[in-house]
Amino acid sequence: MQSSAVFSLSPSLPLLKPRRLSLRHHPITTAASSSDLNVSPNVVSIPSLSRRSWRLASSDSPLRAWSGVPSPISHSLDTNRFRTAATAVPESAEEGDNSGKLTKVLELGLLFAMWYLFNIYFNIYNKQVLKALHAPMTVTLVQFAVGSVLITIMWVLNLYKRPKISGAQLAAILPLAVVHTLGNLFTNMSLGKVSVSFTHTIKAMEPFFSVLLSAMFLGEKPTPWVLGAIVPIVGGVALASISEVSFNWAGFSSAMASNLTNQSRNVLSKKVMVKKDDSLDNITLFSIITLMSLVLMAPVTFFTEGIKFTPSYIQSAGVNVKQIYTKSLIAALCFHAYQQVSYMILARVSPVTHSVGNCVKRVVVIVSSVIFFKTPVSPVNAFGTGIALAGVFLYSRVKGIKPKPKTA
């Protein structure tokens, strides 16, 4: 359209009367591109003026008569305008979805960082307390006691919903509480005898016991992929054990017993089939098990080790009372916190992802303990540990693979 074009009435049309234009509530809308307007060289469509087509007279074109037929070009402009407005909403929604996904990823990353950090602090402070007191039962009892206090506070302040548990549910949970108590006790016994890195290397054997117990009591036949992943785990632990500087049979056997009891808990949870409802999620179940473990552990500790957590006994052992109390409290808080966070992560990711994260956690704990305690590690020991952890990672990836059904 030429810039010299103007609206005019030709003198050769005396009977043509100009029409009065009605511009009520009709703003002229311009599009972002010429393709939306469909502009021809001498025609501009203005949809707001009663959908009529106006001809513009330029210096080289005569004035033509008005047309009363609605312009299809104008209708196309309206359609394009409404289509553009409609597509703006999904774009906003997509931006909101992306923002929500980013928030969830950051939240999950923070939970994983907390999970690893609590594990590092627990193992370091727990090892220091066990090395000073030589009382694994007392230390285990303190950890259950601190956890029970935290659970009680959560329920009293209504920070977490207090469950309504029936007698039948308590009876079903009791075996889980027994093996949970034994598992933590055996872990502390091992940490008191050998290095943190060696204890966690032995605990990498958990998949072996899981496969063994599941086959014995649940009738679950392992796939060739799972059996293939078990081989480097067993071989790596054996290689690390024969080259471990702090090796002793008490520490090795305790760690193995911890593997057996912890995996027995998993098998029992499937065998017993605890009925879960809205009031009995994983965190609530863990809380109930912790309270029951305290009740189970208290009499056994008093009859075997006596009361060894008093200031007088600690002083007689030549240990700083304040340091022992502080480190014991931090270790117990971290012990309870990392298990709570672990269940929070499990509620957000798949079991396979959680297993991979648990494998990485073990690597982080081993490396951090070696650095902190300056544990001597031979090349053979490091190689064996690496092979075992690689096997655990492989197991976590292949255990969900189901064999293809045989076709007739």
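Positions of Cβ are set from backbone N, Cα and C atoms, glycine also.
Taken from Swiss-Prot, the feature domain 'EamA' applies to 124-241. Confidence over the domain 'EamA' (124-241), given as mean pLDDT on the 0 to 100 scale, stands at 93.
For the mutagenesis result GLY251 to Glu, the note given in Swiss-Prot is In cue1-7; strong reticulate leaf phenotype. For GLY251 (mutagenesis position), the count of additional Cβ atoms within 10 Å of its Cβ stands at 21 [all protein chains shown].
One mutagenesis experiment catalogued in Swiss-Prot, ARG265 to Cys, is accompanied by this note: In cue1-5; weak reticulate leaf phenotype. Its own atom aside, the Cβ of ARG265 (mutagenesis position) has 18 Cβ atoms within 10 angstroms in the protein chains shown.
The mutagenesis experiment ALA388 to Val is recorded by Swiss-Prot, whose note states: In cue1-3; weak reticulate leaf phenotype. Listed in sequence order, the residues of the same chain lying 6 or more apart from ALA388 (mutagenesis position) and placing their CB within less than 8 Å of its CB are THR201, ALA204, MET205, PRO232, ILE233, GLY235, GLY236, VAL237, LEU239, ALA240.
Across the range of the domain 'EamA' (124-241), the DSSP-based residue counts are 99 helix, 0 strand, 19 coil. GLY251 (mutagenesis position) is 21 Å away from ARG265 (mutagenesis position) when you measure Cα to Cα.
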